[in-house]
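**Student:** Per Swiss-Prot, the features are:
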- 53-318: domain 'Protein kinase' (DOMAIN)
- LEU59, GLY60, LYS61, GLY62, THR63, TYR64, GLY65, LYS66, VAL67, LYS82: ATP binding site (BINDING)
- LYS73 to Met: Loss of activity (MUTAGEN)
- ASP174: active site, proton acceptor (ACT_SITE)
Amino acid sequence: MSVGCPEPEPLHSLPCCGPGAAPVPGAGVPLLTEDMQALTLRTLAASDVTKHYELVRELGKGTYGKVDLVAYKGTGTKMALKFVNKSKTKLKNFLREVSITNSLSSSPFIIKVFDVVFETEECYVFAQEYAPAGDLFDIIPPQVGLPEDTVKRCVQQLGLALDFMHSRQLVHRDIKPENVLLFDRECRRVKLADFGMTRRVGCRVKRVSGTIPYTAPEVCQAGRADGFAVDTGVDVWAFGVLIFCVLTGNFPWEAASGADAFFEEFVRWQRGRLPGLPSQWRRFTEPALRMFQRLLALEPERRGPAKEVFRFLKHELTSELRRRPSHRARKPPGDRLPGPLRLEAPGPLKRTVLTESGSGSRPSPPSVGPVVPVPVPVPVPVPEAGLAPPAPPGRTDGRADKSKGQVVLATAIEICV
């Protein structure tokens, strides 16, 4: 069976909106990756691509590929075309990502894909919705964080996205603000994206190359030879770190390992061996601290499900200290761990990607959001009634408020001390 038939069909049969076919959103019907690997992609020359798709602008570019905002000339439908370099990925991994994304597209909190799947001489290509407001990382004011009402709207929708994934025994494995796409800058509508590292629960994978602050401690400690079995707990941990970041504009640590003094201090607090709170956690209320204790439990089996955050969102999460930007030099006396690591925070962290060692898999290139598919409009998800009042008008970081695609260079988020 060939991907790229001329008539539009639901994505579960994997056609491609090639010449003459109007793009339609995927039907959200799962197709086993094993079945997809038997398919052959339709090959399009560069002239075929420009014949049917008008380039609006480039949205992002990275090691693994690029993302272009295009308009389908037949209908004017805008979409994000993701070009993945063949030299950086295997066909089965590309098809796995498309299949998984489509199988989850029935959730209003997960990015949708169009029935556009093809290859060029150098790239594999698929199309997804376009998110005009970029990603969550882009709007977090460093060392300040987002307004709590905005955070609660975002967390509510991400919790529903993760609960939907986990109920289907799928683990995202790369939860971070860069993979949360926005349709407005007040987070009234957000969607989870980038499923290049997603695997089924219980699947054994090799250790990822490198770590980022969202990586769970059991993943950091996994041996390169043995790897580890995928579990929803890694998403729950990353979700907890993400919530800390959006509330504070800082990372809690650089890596969840014993070599990181900030993480070690957190471990001592979690185990009841530290009198008082670590300085960077003092801004949170008691309900928020209980939430973090559950999401960031050191043992994976003790972490609550992602949807457990909902019961904490009815409470205030931060105290008045939340409104004060953190400064490295302002550390309470006697609140440091011994040694030089506690005296200076690491440098600013920029956008990071993870890959699986020796597996040939890769994360998605910079992802960009979805648009209203044709002819069926995408329904706007509405957070739970009464959860969060409307956000105050305007941006909170002093920059001009203008919708745009994802930015490749990151706004720095620093360690809070």
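Cβ from N, Cα, C; glycine included.
Substituted residues are absent from this model; it holds the original ones throughout.
Bear in mind that the values here come from a model prediction, so they are computed numbers and not experimental data.
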**Student:** Starting from the Cβ of LYS61 (ATP binding site), draw a 10 Å sphere and report how many other Cβ atoms land inside it.
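**Tutor:** Other Cβ atoms within 10 Å of LYS61 (ATP binding site): 14.
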**Student:** Compute the average pLDDT of the predicted model within the domain 'Protein kinase' (53-318).
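**Tutor:** Mean pLDDT for the domain 'Protein kinase' (53-318): 94.
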**Student:** Could you tell me the C-alpha distance between the residue listed as 'active site, proton acceptor' and VAL67 (ATP binding site) in angstrom, no decimals?
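**Tutor:** One finds 19 Å between the Cα atoms of these residues.
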**Student:** What Cα-Cα separation, expressed in whole Å, is found between LYS61 (ATP binding site) and LYS73 (mutagenesis position)?
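**Tutor:** About 23 Å separates the two Cα atoms.
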**Student:** From the Cα of LEU59 (ATP binding site) across to the Cα of LYS73 (mutagenesis position), what is the distance in angstrom?
**Tutor:** 19
**Student:** Looking only at DSSP and grouping its letters into three states, which state does GLY65 (ATP binding site) belong to?
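**Tutor:** It is in a strand.
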**Student:** Does DSSP give LEU59 (ATP binding site) helix, strand or coil?
**Tutor:** strand
**Student:** Among the binding-site residues LEU59, THR63, VAL67, which residue has its Cβ surrounded by the fewest other Cβ atoms within 10 Å?
**Tutor:** THR63
**Student:** Where does LYS73 (mutagenesis position) sit in the DSSP three-state scheme?
**Tutor:** coil
**Student:** So of GLY65, LYS73, ASP174, which of the recorded positions has the fewest other Cβ atoms within 10 Å around its own Cβ?
**Tutor:** LYS73
